[in-house]
Amino acid sequence: MRMATPSSAPSVRNTEKRKNKKASSKASVSFGAPSPLSSESEDEINYMTPPEQEAQPGALAALHAEGPLAGLPVTRSDARVLIFNEWEERKKSDPWLRLDMSDKAIFRRYPHLRPKEDRPDAPSHAEDAMDAKEPVIGSILEQDDHKFYHYSVYIGGGLVMGVNNPSAAVCQATIDVEKLHLWWRPVWEPRHPLDSAELRKCVGMTVPYVATTVNCYQVCCWIVGIKDTWLKRAKISRDLPFYSPVQDWNVDPQEPFIPSKLRMVSDGILVALSAVIGRPIKNLLASVKPLNILNIVLSCDWTFSGIVNALILLAELFDIFWTPPDVTNWMISIFGEWQAEGPFDLALDVVPTLLGGIGMAFGLTSETIGRKLASTNSALKAAQEMGKFAIEVFKQIMAWIWPSEDPVPALLSNMEQAIIKNECQLENQLTAMLRDRNAGAEFLRSLDEEEQEVRKIAAKCGNSATTGTTNALLARISMARAAFEKARAEQTSRVRPVVIMVSGRPGIGKTCFCQNLAKRIAASLGDETSVGIIPRADVDHWDAYKGARVVLWDDFGMDNVVKDALRLQMLADTCPVTLNCDRIENKGKMFDSQVIIITTNQQTPVPLDYVNLEAVCRRIDFLVYAESPVVDDARARAPGDVNAVKAAMRPDYSHINFILAPQGGFDRQGNTPYGKGVTKIIGATALCARAVALVHERHDDFGLQNKVYDFDAGKITAFKAMAADAGIPWYKMAAIGCKAMGCTCVEEAMHLLKDYEVAPCQVIYNGATYNVSCIKGAPMVEKVKEPELPKTLVNCVRRIKEARLRCYCRMAADVITSILQAAGTAFSIYHQIEKRSRPSFYWDRGYTYRDGPGSFDIFEDDDDGWYHSEGKKGKNKKGRGRPGVFRTRGLTDEEYDEFKKRRESRGGKYSIDDYLADREREEELLERDEEEAIFGDGFGLKATRRSRKAERAKLGLVSGGDIRARKPIDWNVVGPSWADDDRQVDYGEKINFEAPVSIWSRVVQFGTGWGFWVSGHVFITAKHVAPPKGTEIFGRKPGDFTVTSSGDFLKYYFTSAVRPDIPAMVLENGCQEGVVASVLVKRASGEMLALAVRMGSQAAIKIGSAVVHGQTGMLLTGSNAKAQDLGTIPGDCGCPYVYKKGNTWVVIGVHVAATRSGNTVIAATHGEPTLEALEFQGPPMLPRPSGTYAGLPIADYGDAPPLSTKTMFWRTSPEKLPPGAWEPAYLGSKDERVDGPSLQQVMRDQLKPYSEPRGLLPPQEILDAVCDAIENRLENTLEPQKPWTFKKACESLDKNTSSGYPYHKQKSKDWTGSAFIGDLGDQATHANNMYEMGKSMRPIYTAALKDELVKPDKIYGKIKKRLLWGSDLGTMIRAARAFGPFCDALKETCIFNPIRVGMSMNEDGPFIFARHANFRYHMDADYTRWDSTQQRAILKRAGDIMVRLSPEPDLARVVMDDLLAPSLLDVGDYKIVVEEGLPSGCPCTTQLNSLAHWILTLCAMVEVTRVDPDIVMQESEFSFYGDDEVVSTNLELDMVKYTMALRRYGLLPTRADKEEGPLERRQTLQGISFLRRAIVGDQFGWYGRLDRASIDRQLLWTKGPNHQNPFETLPGHAQRPSQLMALLGEAAMHGEKYYRTVASRVSKEAAQSGIEMVVPRHRSVLRWVRFGTMDAETPQERSAVFVNEDE
């Protein structure tokens, strides 16, 4: 005999039952199902395993070796094994396939196993049957079923398959198999018999069934793969007569089923309904074209509805309305697989949504329904308990009368199936389990579970019949486990574990750190508890070893360092290691941990004279030296004091400094056996990330199989998976997929992927297996497995799935188009009826007419000279009435200056409205004087517009403009008449001023009074009850919140939510007079009082010696509130004032004072922050203005100088500018190039984005992790800096810029070369003293507009000019002293850190770009309005990093808080408060901006990829310079989600070419732009070249003194030769041709300007720019002759 080995699969074996015998010669007793492994009866001989098989434990099924039964199973158990094997293999391609291991299936598959007494005798019915030959398998049979014909597919053995029993004429039917029992005849036969097994795969599938279209014949066509329909039936041939179902090959057919009359009536109704939606009726309507006939009768009126009607009629005329294009194929392409199973699946998705909508419509929620069902639930539980009791009693009675069968044999049968599955898995997947640690562990775990279950059964049933079976099962489990362990012990290689050795002095916390590190690494590998230990010293027993992923080896070398080194060499190797164990069950245990963490006190891993020093050092992947100066200092100060040492240690191990030696190193200095390397500072997070990455890298290198893509199972799904793994974008994937549909072989399909990198993989196509890959544009295809035996019927199941989905899509499209067609038809008919029935008015016509003499046209203007049209009044797009204080009515800059002079002369009590009235009055007087001078006194005065309007109103005349302003329905009553209003007022209704509980919980005790939580971040209170400055509040330090005040109103803003349990409320600046609000008074005794207050006006009230600003109110509790205990008392200050505005509760202020009677109260309201830090000098200030400026609140009058109307740009030649050339920005209303608004209006347009709402913050946990990772990165790379002195801070400032507020002078005027003198000297000294004392100073910024070259669209189109912020000199000095050292440290590391401030494009650029080129993907983004979209919360997180890394953190914290507090910006007329956006103008602004850019980009990448920030930074390279960026990464980023994340943060990212849409990523660095330079590469490296447009602009324009006419020319100056030389260097990078063009223009300019300069050759300039030399000795191969040619 030969053996067959099935593959593995989970299954549950059905309990085997014996057939009932008609006659039995011998009585037998059975205790259930016979044992699968042994038999005690002759009747069950078919279940026995032959004796010769018991000696072969590896055999799973016995087959006949010779004779007529060769290759067939010996027993039924063997047959089950073979059936299981076949099912396991076919299940991979057909997951829906069911496992049938019953006796019926066995006898049908293997008839020789059927007992003789069970085989039918096949009675003869020759007298009733007309003999017919058995049809060919796969034939379509037409059967006479009374009123109609029924079709099915013959599959052999007298069985037919198809939709034999549909439940209704329109339903979801199931493909089934039944006996042939109707008169039949074959109407279609295949050329060759089809595979019956392949046909049977369709059994059990569901298909849509419609009696008139998708019926039994259509399903038969789907099964056999022919193209035909029931309406055509072109493939049917009716040459043969009908035959009787009783034949020799069809025994005992069943009686035909005759449906009832009710069933026939219901089927008729369903058929009629389906015919309405079906296409025949629509085709008939399309041929008649009823809408086209209607369109001939009626015409279009060219209204909106008429146009819609015309489009409908045109659609009908061109046959696209009633028969729209078939979109079934397009809908099918959306689905990756044909998996739609029918309306049931659709109902699972749609029904919950519909039920939810119905519940919402009726106001039902889960809470209300839960309350209603609570009582029902309790009653059901009681009834359930009673029912359980009754069932138990009933079971006992039934068991006494009819004993049940023993369930143990069924359990044993199930266990045998599971063991067969494991044995098959061991046989077929052994190599994969040995290579994959998780698969091997899962296999052993399943064996342990099965062994436990078998032992439970053996302990429960101790009879002899069960004991033999359980023992045999246990033996098979032990053999499987032993076979796996033996195979694992015989491996020739394994994954080498990662070794981390931490060396340092004792007692500094190394062991605790390593334990924590082990847990973190284990958690990163997927099992946090998988941490073990290695026995040390003389203990050499590994019984406690459980195969943990991470093991800890403490005190390496404590006893015998040479012995420990030998053990380390053995464990940290790829050769398998068998451990020494004492217990017999642990014999043969292997060491398979992935990470080994070692602690030691030695300075070197092993002695330097050790013979295998190099081998040991090579096996240590991370040699880390731990130092703790803090612990050493504590021990030195307090020897023997354990508490002092513990106090010096930190739970985050920040007291330990870790230094990473180079790989293979053996000491602290970085020496290796091959020379000296570089040591690095590393953190715990980075060490953990590197170790985990190395583990995964080695595991991937140790992998066994490539990915497999099965195109036979599903072409679309396999292609999508293959393209996604190759990194092909979705839009390119769709284009390649369309081309691949026409490919006939794998070679053609791989040729389409030649432009992409396809890793080696396997492809299954048409039964054959191919090894394919595409590396560096070379596709490779190798056939490794030929297809199996050819079959005439291929993938019939797939065809049915495809046809079924196509049918569903067609049905859905038919229903939708039927609804649209009905709606369109109704609309067209209604439109025509409504058009003919509505009345016609003369004003409906689009033309004017006159009836005769004296008639007038009401549509024409009455421009007859005696009146002027007033235009529309009321609110329009430009506002209501006359413009306010911030709309200058088109005033020029001179008129605006005149208005300011008049305001100053009148003491500030002069508005723009007054100025406009005075100007109009003066113009009228001037006109009158001129006319008197010309015509004399006798000439009548000319009527002004205002006088003419007054005269018309007096006479009762109406102008044409008034007539046109009227609406046609002015005389119609809108809404119901007042007489029909039946509403009534309930004068007895009681008004409840009590606030809900959720608002009362916001009132908390604070300081000496109370406070109120507006949101989780904002807390308000009265200023005089708050604790002193610098006090910790609600557990938060002063650095975690900002404080602003307005009078006695105090507001705290916390950076992180203190009360996340409460939603945000609306905080308003007081309310309108007459509003009734509630003051929520809380007392320490627990009393809560809600007092109604009618709010009055805003006022300043003197209470004692203090003046309180707020809103007054009158209590509605009576004349003497305090006497009745219904008023406020001392201690109630800080309680909130709230009122309900619509359905929303609003808080308007806090309680600060009350009169003695208690009837009048005062609420401090939320105004703008006071300017208490400002030191105003000079005469008394004017009353502080109120209102807003460009949406931003006004704080005070401004002092900034007027905006400049001059430019520093001059033309280099008088030639005309080329089209599209850039020009200096707009210069104001005097600009001769264009007639535009004032510069103040341009500035207001630039300020508006600062008042817009901000975006959302990144998730808190992601933001915290990103900030920690960035801080760790900077802390490990930046060198410690020394604080700057006052002199160095002054020297670092640019002396050619303005000093800002309050002097606004150039800094060089008061600079002696070493110090500031005069006014600026006093200001700088005062700021330096405030810094050194750690006191706060509020920065005051000055707004200006940048003078720069811009696109013509920003001058002649929509005028734009960039906004500049200039800080005062004091803020510059304080910021330079606080953050100057940090900025210098960043500049020194600009090549290694992502912040590139301070980089040189020609010197540092090649190194930076080379780092980017090491990664796979590259992207750059251009951000719109970067500064105005920034959030102060993100800037504060960036500022916290700068503060912690500055040399003086305590003093730097004060400066950073001042910089990030609400900014005070001087715009000339006013000082405004800006609470959001980036405040610029300080020495550290660029670094702060770049750091915030780094945080936002990293947060977006972490949120999209869900990868730890340290790993993201390890797999990526960033370059940030303000808002400019370049990002390179190896991670697979979803660019749509990445772009949406950035927009969710409030940013406005666009592509580099300013196109809208998701950001694009490239697989090459070529073409990425950074700092206006395109990154290109050649054989010598990467470099950045300036774009040609910038080079051309520098040839057209030069800088000089300010002037008004930008087109004036300036002769050559002293700096121009160096500028032109640098320009030649930039042009040399674009190739010799472009260099010659620029060189000729430079020579021409030099000749015209009298500049003496020599233009070098292109090659010399290129050497100078690229390699820093112009010598002729430069090697010829480095000249890059053919590299930089023009594109």
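Each residue's number is its place along the chain shown, starting with 1.
Even glycines carry a Cβ here, placed using N, Cα and C.
Here the residue is the original one, while Swiss-Prot reports the published mutagenesis ASP94 to Glu with the comment Changes the stability of NS1-2 and induces viral persistance.
Among the natural variants that Swiss-Prot reports, ARG845 to His is described with the note: In strain: CW3.
VAL985 to Ala appears in Swiss-Prot as a published mutagenesis result, with the remark: Reduced virus replication. Long-range neighbours of VAL985 (mutagenesis position) (same chain, six or more residues apart, CB within less than 8 Å of its CB): none.
The Cβ of ASP986 (mutagenesis position) has no same-chain neighbour under 8 Å that is 6 or more residues away in sequence. Under the DSSP three-state reduction, ASP986 (mutagenesis position) is assigned to coil, being neither helix nor strand. A mutagenesis experiment is reported in Swiss-Prot for this position, ASP986 to Ala, and the note states: Reduced virus replication.
Quoted from Swiss-Prot for the published mutagenesis PHE993 to Ala: Reduced interaction with host EIF4G and complete loss of production of virions.
The domain 'Peptidase C37' feature in Swiss-Prot is assigned to 995-1172.
The active site, for 3CLpro activity feature in Swiss-Prot is assigned to ASP1048 (among others); the stated evidence is an author's statement. For ASP1048 (active site, for 3CLpro activity), applying a Cβ distance below 8 Å and a minimum sequence separation of six or more within one chain yields ALA1022, LYS1023, HIS1024, VAL1108, HIS1109, GLY1110, VAL1152, ALA1164.
The feature domain 'RdRp catalytic' is assigned by Swiss-Prot to 1416-1537. According to DSSP, the domain 'RdRp catalytic' (1416-1537) comprises 58 helix, 26 strand, 38 coil.
According to Swiss-Prot, the Mg(2+) binding site annotation covers ASP1420, ASP1422, ASP1524, GLU1525, SER1569, on the basis of experimental evidence.
Counting every protein chain shown, the Cβ of ASP1422 (mutagenesis position) has 18 other Cβ atoms within 10 Å. Looking at Swiss-Prot, the entry for mutagenesis of ASP1422 to Ala says: Almost complete loss of RNA-directed RNA polymerase.
What Swiss-Prot says about the mutagenesis result for ASP1508 to Ala is this: Complete loss of oligomerization of RdRp in the presence of VPg and RNA. Decreased interaction of VPg with RdRp. No production of infectious particles. Taking Cβ-Cβ distances under 8 Å and a sequence separation of 6 or more, the neighbours of ASP1508 (mutagenesis position) in its chain are ALA689, ALA1265, ALA1269, VAL1502.
Here the residue is the original one, but Swiss-Prot notes a mutagenesis experiment at this spot, ASP1523 to Ala: Almost complete loss of RNA-directed RNA polymerase. Listed in sequence order, TYR1423, TRP1426, ASP1427, ASN1489, HIS1493 are the same-chain residues at least 6 apart in sequence whose CB falls under 8 Å from the CB of ASP1523 (mutagenesis position).
Applying an 8 A CB threshold to same-chain residues 6+ apart, the list for ASP1524 (mutagenesis position) reads PHE1570, LEU1571. Here Swiss-Prot describes ASP1524 to Ala as a published mutagenesis experiment; the accompanying note says: Almost complete loss of RNA-directed RNA polymerase.
Applying an 8 A CB threshold to same-chain residues 6+ apart, the list for LEU1531 (mutagenesis position) reads TYR1417, MET1501, THR1505, VAL1507, VAL1512, GLU1515, SER1516. Quoted from Swiss-Prot, the note attached to the mutagenesis of LEU1531 to Asp states: Complete loss of oligomerization of RdRp in the presence of VPg and RNA. Decreased interaction of VPg with RdRp. No production of infectious particles.
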Pairwise Cα distance for GLU1525 (Mg(2+) binding site)/ASP1422 (mutagenesis position) [Å, integer]: 8
Number of other Cβ atoms within 10 Å of the Cβ of ASP1420 (Mg(2+) binding site) across all protein chains: 21
Residues within 8 Å of the ASP1420, ASP1422, ASP1524, GLU1525, SER1569 Cβ centre (excluding the Mg(2+) site residues themselves): ALA1421, VAL1526, ALA1552, ILE1568, PHE1570
Listed in sequence order, residues with CB under 8 A of SER1569 (Mg(2+) binding site) and six or more positions away: ASP1420, ALA1552, ILE1575, ASP1587
SER1569 (Mg(2+) binding site): secondary structure state under DSSP, collapsed to three categories: strand
Number of other Cβ atoms within 10 Å of the Cβ of GLU1525 (Mg(2+) binding site) across all protein chains: 22
